[in-house]
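Taken straight from Swiss-Prot:
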BINDING   Ala230, Arg231, Thr232, Gly233, Thr234, Gly235, Lys236, Thr237  ATP binding site
DOMAIN    217-396  domain 'Helicase ATP-binding'
DOMAIN    429-573  domain 'Helicase C-terminal'
MUTAGEN   Lys18 to Gln  Mimics acetylation; impaired ability to resolve R-loops; when associated with Q-137 and Q-600
MUTAGEN   Lys137 to Gln  Mimics acetylation; impaired ability to resolve R-loops; when associated with Q-18 and Q-600
MUTAGEN   Lys600 to Gln  Mimics acetylation; impaired ability to resolve R-loops; when associated with Q-18 and Q-137
Amino acid sequence: MPGKLRSDAGLESDTAMKKGETLRKQTEEKEKKEKPKSDKTEEIAEEEETVFPKAKQVKKKAEPSEVDMNSPKSKKAKKKEEPSQNDISPKTKSLRKKKEPIEKKVVSSKTKKVTKNEEPSEEEIDAPKPKKMKKEKEMNGETREKSPKLKNGFPHPEPDCNPSEAASEESNSEIEQEIPVEQKEGAFSNFPISEETIKLLKGRGVTFLFPIQAKTFHHVYSGKDLIAQARTGTGKTFSFAIPLIEKLHGELQDRKRGRAPQVLVLAPTRELANQVSKDFSDITKKLSVACFYGGTPYGGQFERMRNGIDILVGTPGRIKDHIQNGKLDLTKLKHVVLDEVDQMLDMGFADQVEEILSVAYKKDSEDNPQTLLFSATCPHWVFNVAKKYMKSTYEQVDLIGKKTQKTAITVEHLAIKCHWTQRAAVIGDVIRVYSGHQGRTIIFCETKKEAQELSQNSAIKQDAQSLHGDIPQKQREITLKGFRNGSFGVLVATNVAARGLDIPEVDLVIQSSPPKDVESYIHRSGRTGRAGRTGVCICFYQHKEEYQLVQVEQKAGIKFKRIGVPSATEIIKASSKDAIRLLDSVPPTAISHFKQSAEKLIEEKGAVEALAAALAHISGATSVDQRSLINSNVGFVTMILQCSIEMPNISYAWKELKEQLGEEIDSKVKGMVFLKGKLGVCFDVPTASVTEIQEKWHDSRRWQLSVATEQPELEGPREGYGGFRGQREGSRGFRGQRDGNRRFRGQREGSRGPRGQRSGGGNKSNRSQNKGQKRSFSKAFGQ
């Protein structure tokens, strides 16, 4: 009986194994039969996997491994997961048939062709292909929700808003990113400025506050004392004008007749006072603004005081006169502004300013008016003097600070070495090249006489007028208005036009000589390059003024680019451009009257020759003097002798010149100086000798000779009048003599020796010595 049971159990197990093998074989056969049909579906799945990379990872986790497939348990699972076609109910089959078209829609017609003929490439598989997907059943029975759109290869949820709103938001964000930081900080919305004032500011072209205006607004508006320093042309006037006007607008005012001013603004010049007054008037229609300065009748000013004044702008002299006459009451002052404070507190105005302010100020009183000091230059002594007018808790805003460059960063600084006898003619050429007939130029002179003479010099081809203290005030105002309006292009002025004047579109500023103090240079150069525009400032200097130029460089934190006078080529090129622009301004009605003459001229000379002659005559460049690029002397041409190695001394160049051109070249070469790095020299020769020199000279591997078209870069500025020199004029240091021998100063003949020693007499030596070291020392240090 037990044996029978064992045999029965063994038979049952054998039967079960046979059934399992039979079932496995049937399943494999069915898979082989279904494989061709499922190829296409698998390709669809692969296509979907490229679209949904995350789903592919889920599939891999869901599919069993080969090891699991071989185990009995896995076989049962597989059997359940993949029932045969016979086991599928008719209802399930019908559902599958309905969902098959949805799966087919996923694949584009182009993809279908690829899957039928060949397998897709790696690029096609890897490339993201965003598609709108509905819920669909995959081969493993999993369902997938509608897929979000892909953006840059990654899922990206659809926005709640419509596409036009999204695009507008993106464009707005881009615009915000493009707005400079200065405009964001200076936006009107950041400050308590009324809509009426904003409208008036926009009428002046102001759409946001400049940095100095933004950083000082709240200090001024809150009533704090302030010292502010910023570069020229950055909008310092509106820095105090806007907040003061808003403050007065917000206060209840008794606008009765004869009221005393609440704001006093003192300026050093009449022109600046007039300009500041206009700036106030342009941005307020409710307040009464008056401007008092010398050279104008008293009657009109008395009438303004009788009617009542809210804001008074003026120069110290006329304000002081009204106080002494008992006509002007300053006891009600709440705000005092000193514009260009360094000049207002200097020796020329200090006594007058103190007398004016003593009326409204009490010593060590917290009830004194609010004091506002503005300038582009604030030396240390200004702070010491200003403290007696300011409260102990004053604010300081400095947009220059410890920065090296004190001048406007939009101005290019150039320097031309020129003897005073040639200066007027060279200035005329400089205006042609750097400004032209259509541009505006301001020339600053040290004296009234020089300004008057230069404005009438025939070398300046453009219309020019002068502006200085000897001109009646009425004429000064007419002249300044004409220059602003473009009635003439060149203004020759003394320092009356140096400070504060905001003249639009000044292309060029010329200083006839280095100023005595660096503050004057900073303010003069600041007449160009204003409000973001670029400009050029050219300073003329003589050999004896080179030390002053170096001092300006060091104190103003700038570096002059030493240039030569404009060459004939540059002058003609600039003049022709001006002439062409002038042709555009000729009306068609005038042209018709000259057509017959033009046709006749073309027949005689040809079109090009006739037009070239006409342009030359229009430009005034019928004859252009050739000038030295080194010292501006007329009748000379500058030549460059380049050397392939660094020259030990200047006699090295003399030796080569004499070998090729003969000893007579000694009398023709003038003012030889080293090029940068001592890789050659440049010198002047008479214009008549240029052709002869070029014919005799032959370039070699070491030496090349050419005519200079612009001033080459020379071997460093000679600071303090010392160092090695290659010019006949000079100071202490070595000299490059004309005979080609290097000697110490004090030797004109004989062997090389110590300073002051000569083989040929002592008196001349002593005189030479005195002209050397002692003389240059006194020049350098003002002794």
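Glycine is no exception: its Cβ is also placed from the backbone N, Cα and C atoms.
Feature map: Swiss-Prot annotations on the structure.
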| residue | record | DSSP (3 states) |
| --- | --- | --- |
| Ala230 | ATP binding site | coil |
| Gly235 | ATP binding site | coil |
| Lys600 | mutagenesis position | helix |
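Rounded to a whole number, the distance between the Cα atoms of Lys600 (mutagenesis position) and Ala230 (ATP binding site) is 61 Å. Counting only the Cα atoms, the space from Lys236 (ATP binding site) to Lys600 (mutagenesis position) is about 60 angstrom. The domain 'Helicase C-terminal' (429-573): residue composition by secondary structure is 58 helix, 26 strand, 61 coil, according to DSSP. Rounded to a whole number, the distance between the Cα atoms of Thr237 (ATP binding site) and Lys600 (mutagenesis position) is 59 Å. Annotated ATP site Ala230, Arg231, Thr232, Gly233, Thr234, Gly235, Lys236, Thr237; additional same-chain residues within 8 Å of its Cβ mean position, judged by their own Cβ, are Phe210, Ile212, Ala376, Gly526, Arg530. In terms of local Cβ density within 10 Å, Thr232 ranks first among the binding-site residues Thr232, Thr234, Thr237.
When each of the recorded positions Arg231, Lys236, Lys600 is scored by how many other Cβ atoms sit within 10 Å of its Cβ, Lys600 comes out lowest. Summary for the binding-site residues Gly233, Gly235: the Cβ-based neighbour count within 10 Å is maximal at Gly233. Within 10 Å of the C-beta of Ala230 (ATP binding site) there are 23 other C-beta atoms, taking all protein chains into account.
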